[in-house]
Amino acid sequence: MSIITDVYAREVLDSRGNPTLEVEVYTESGAFGRGMVPSGASTGEHEAVELRDGDKSRYLGLGTQKAVDNVNNIIAKAIIGYDVRDQQAIDRAMIALDGTPNKGKLGANAILGVSIAVARAAADYLEVPLYTYLGGFNTKVLPTPMMNIINGGSHSDAPIAFQEFMIMPVGAPTFKEGLRWGAEVFHALKKILKERGLVTAVGDEGGFAPKFEGTEDGVETILKAIEAAGYEAGENGIMIGFDCASSEFYDKERKVYDYTKFEGEGAAVRTSAEQVDYLEELVNKYPIITIEDGMDENDWDGWKVLTERLGKRVQLVGDDFFVTNTEYLARGIKENAANSILIKVNQIGTLTETFEAIEMAKEAGYTAVVSHRSGETEDSTIADIAVATNAGQIKTGSLSRTDRIAKYNQLLRIEDQLGEVAQYKGIKSFYNLKK
């Protein structure tokens with residue numbers, strides 16, 4: 001009864017109006033699962049391949065019909081007949097079927113859509129929530145959210161090099177309260193921006209994209225919004241985080257961090273050592289708890305220096321640096337580079353490999369942050385993954401745009417379902433820092 005009988009993919013649109021895949025899986029019993037695949041704007045060069053058609057006459061070359069066909073004509077034939085509950089065997093079969101190290105033949109987007117749909121169909125068959133199916137009955141930790149309330153870099157037209165300015169309600173007693181704190185700061189920030197005559201349009205991830213005078217101006221404005229909303233900045237209230245997305249402004253030939261790419265003429269151009277110094281200055285000046293991709297994805301020496309200098313005080317997250325890949329993570333652990341990994345399911349392409357990366361991180365004392373992509377859908381799978389793995393942190397955008405709110409609302413439902421056993425760790429989510 002739990003045998004897969006049908007697999008079907010179609011092309012749908014993501015939050016940026018670009019095509020992506022939606023996959024449906026059916027079993028003999030009538031159990032059903034659906035998965036939708038996100039897409040990134042700033043992508044690591046080592047990520048699994050997102051297969052696009054390249055036909056400029058259709059969706060500007062971004063169509064996903066090839067990936068859809070790969071699901072319907074190749075993957076479906078290979079996995080029909082499998083027990084839907086055997087996630088690992090199905091994921092491994094798809095990896096073998098593709099046969100490339102980066103899933104470039106079938107496309108990571110094709111494989112991931114099936115992987116998610118299989119998990120959802122299995123949960124439906126067993127009549128349990130997805131987070132319970134994936135993590136077992138002892139899953140009870142709600143993640144502390146990283147809320148991206150100001151967008152810069154590749155996610156907006158704002159003249160700021162850093163891609164994301166985030167707030168984290170680390171002092172909140174519950175997820176529900178933490179979400180409220182974040183929403184109230186978001187609205188306080190909007191009011192402040194309006195009063196300054198700055199634009200309140202939002203970027204890809206729902207954060208504002210105003211023309212600030214620089215990084216410090218962005219942070220100072222967030223601190224004012226926290227105060228205006230009635231909260232305190234710091235460990236008992238709300239802390240700040242950055243996604244520098246440094247690979248987006250790193251000049252490989254000159255080996256410098258060229259802020260002029262986003263901030264224009266007159267902006268800083270920093271060496272690797274100067275980039276570390278600058279980040280340390282910001283940490284000394286502001287209540288910063290997390291920095292993502294502070295160094296370029298290939299600047300291993302820079303990462304090691306940054307970790308040596310700040311690794312006990314601040315969460316240093318590898319996104320483009322690790323691309324949710326256990327091979328790169330293992331090297332980072334060995335060389336003491338970074339102390340946290342960002343988990344993006346479409347960077348690696350299957351749920352099995354995603355869970356392996358989280359497990360490896362935890363065993364090494366690294367934290368794991370489950371994350372969305374800038375091109376999202378209404379699919380809320382990552383909310384369930386965050387709870388299923390007891391990851392403790394989730395990064396899923398701002399407090400606007402339904403593609404972001406869908407994940408927060410799912411977490412509210414899960415907290416409700418868990419009732420009194422639900423836990424929200426807040427500042428304790430950063431278990432590898434000296435707090």
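Glycine too: its Cβ is placed from the backbone N, Cα and C atoms.
Features of the protein shown, as given by Swiss-Prot:
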type: ACT_SITE; residues: Glu205; note: active site, proton donor
type: ACT_SITE; residues: Lys344; note: active site, proton acceptor
type: BINDING; residues: Gln163, Lys344, Arg373, Ser374, Lys395; note: (2R)-2-phosphoglycerate binding site
type: BINDING; residues: Asp243, Glu292, Asp319; note: Mg(2+) binding site
type: MUTAGEN; residues: Lys312 to Ala; note: 62% enzmye activity, about 200% increased plasminogen binding, about 1.75-fold better tPA-dependent plasminogen activation
type: MUTAGEN; residues: Lys362 to Ala; note: 54% enzyme activity,octomeric structure is less stable, about 340% increased plasminogen binding, about 0.58-fold decreased tPA-dependent plasminogen activation
type: MUTAGEN; residues: Lys428 to Leu; note: No effect on catalytic activity; significant decrease in the ability to bind Glu- and Lys-plasminogen
type: MUTAGEN; residues: Lys434 to Leu; note: No effect on catalytic activity; significant decrease in the ability to bind Glu- and Lys-plasminogen
type: MUTAGEN; residues: Lys435 to Leu; note: No effect on catalytic activity; significant decrease in the ability to bind Glu- and Lys-plasminogen
### Among Lys312, Lys395, the one of these recorded positions whose Cβ has the fewest neighbouring Cβ atoms within 10 Å
Lys312
### Query
Among the recorded positions Gln163, Ser374, Lys428, whose Cα is within 10 A of the Cα of Asp243 (Mg(2+) binding site)?
Gln163
### Query
If you measure C-alpha to C-alpha, which of Gln163, Lys344, Ser374 (recorded positions) come within 10 angstroms of Asp319 (Mg(2+) binding site)?
Lys344
#### Entry: From recorded positions Glu292, Lys428, Lys434, the one whose Cα lies nearest Lys395 ((2R)-2-phosphoglycerate binding site)
Glu292
### Query
Of the recorded positions Glu292, Lys312, Lys344, Lys362, Lys434, which one sits closest to Arg373 ((2R)-2-phosphoglycerate binding site) when you measure Cα to Cα?
Lys344
### Task
Would you mind listing, in sequence order, the residues at least six apart from Lys362 (mutagenesis position) in the same chain with a Cβ closer than 8 Å to its Cβ?
Ala368
### Query
Want to know which recorded positions, from Glu292, Lys312, Lys344, are within 10 Å of Lys434 (mutagenesis position) at Cα; which are they?
Lys312
### Message
List the recorded positions among Lys312, Ser374, Lys428 whose C-alpha is within 10 Å of the C-alpha of Glu205 (active site, proton donor), in sequence order, or say none.
### Response
Ser374
### Query
How big is the (2R)-2-phosphoglycerate site in terms of the longest C-alpha to C-alpha distance among Gln163, Lys344, Arg373, Ser374, Lys395, in angstrom?
17
### Summary
Nearest to Glu292 (Mg(2+) binding site) by C-alpha distance, among the recorded positions Gln163, Lys312, Lys344, Ser374, Lys428, is Gln163
### Task
Sorry to bug you, but what's the C-alpha spacing from Lys344 (active site, proton acceptor) to Lys428 (mutagenesis position), rounded to the closest Å?
22
### Query
Considering the binding-site residues Gln163, Ser374, which residue's Cβ sits among the greatest number of other Cβ atoms within 10 Å?
Gln163
### Query
Which of these recorded positions is closest to Lys344 (active site, proton acceptor) if you go by CA atoms: Gln163, Lys312, Ser374?
Ser374
